[in-house]
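Okay, structure first, notes after.
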Amino acid sequence: MASELAMSGSDLPTSPLAMEYVNDFDLMKFEVKKEPVETDRIISQCGRLIAGGSLSSTPMSTPCSSVPPSPSFSAPSPGSGTDQKTHLEDYYWMTGYPQQLNPEALGFSPEDAVEALINSSHHPLPGAFDGYARGQQLAAAAGGSVPAEEMGSAAAVVSAVIAAAAAQGGAPHYHHHHHHPHHGGGGGGGGHPHGAAPGSAPPSSASSSAAGSGGGGGGGGGGAGGLHHPHHGGGGGGGGLHFDDRFSDEQLVTMSVRELNRQLRGVSKEEVIRLKQKRRTLKNRGYAQSCRFKRVQQRHVLESEKNQLLQQVEHLKQEISRLVRERDAYKEKYEKLVSNGFRENGSSSDNPSSPEFFM
């Protein structure tokens, strides 16, 4: 590799930053026809702007949803007229987005690149400038900073866009490239991870709320699929089943405490407390209903017994009145018999003169 690059002579810069990029990438395997310098710079700027955004699996879903052709991926020849600035800008472009290096699969025109560069000011992507930031860090670690004339016009455009993004959406903060899967996808399809491709940083919460639209399924739909924060996943694929639907009221009441505790293993403490309070409320409600039913039933029984006793009292009263009438009849008959017998026998001293004698 060093012998191949030595052929170019003084075409390559000798700064530590440029040599670092030369050692990292094999430039001889990219055989792409050279394009004009102005178009190269515009396309490289657009490539850096869209490097950290959400990329879909379809190449041409949006004007800047895919990577434009590399400006100069062929090794510099001694007779080429390109200067050192162009090569340094190409290195910035390569580190910003290394995951798609096949420029022939995409037909990206300079007009699309200019339009994407203009639209990038309306949709700031703070995570799109990792390559530029890494370049600055490497330059500082090497013991010197790259002058402004070596960085070229593309770096100035990148700095201006970074300032515009910071003014519109606050200071951009960068996340580590941890692939947090979403907890709730569109149809339980595995969730669209934050890191859409290696080398692209996930957007901040402010940019994700602005650009995160569309359902992020397993294959990635449009240009902005599944950008929401992973901890705010919706209720998909059966993971957030509410326990009110799992246990009916009758099951909660009739289930034993041991069985309920076995069913609630792995459930949060708040959910367990809420379910047990609901079970206690249902039990108290059932106990109150049973007591109310028993009271009503006992009242009906007592009322029926009272009616029976009243009927018996009426019957006894009727019996008493009948017996009184019979007594009066017998008494009257007796008095008649006593008066008739006294007249027949006459009055004598042996016979008593009063009817009490015969009694």
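Every residue gets a Cβ built from N, Cα and C, even glycine.
On a predicted model such as this, the values are computed, not experimentally measured, just so you know.
Marked as domain 'bZIP' by Swiss-Prot: 274-337. Regional average pLDDT for the domain 'bZIP' (274-337) in the model is 93.
Under 8 Å, Cβ to Cβ, and six or more positions away along its own chain, L309 (mutagenesis position) finds no residue. Among the mutagenesis entries in Swiss-Prot is L309 to P, noted as: Reduces interaction with HOXD12; in association with P-316.
The secondary structure of L316 (mutagenesis position), as reduced to three states from DSSP, is helical. One entry in Swiss-Prot concerns the mutagenesis experiment L316 to P. Its note says: Reduces interaction with HOXD12; in association with P-309.
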Summary of DSSP states over the domain 'bZIP' (274-337), given as helix, strand and coil counts: 64 helix, 0 strand, 0 coil
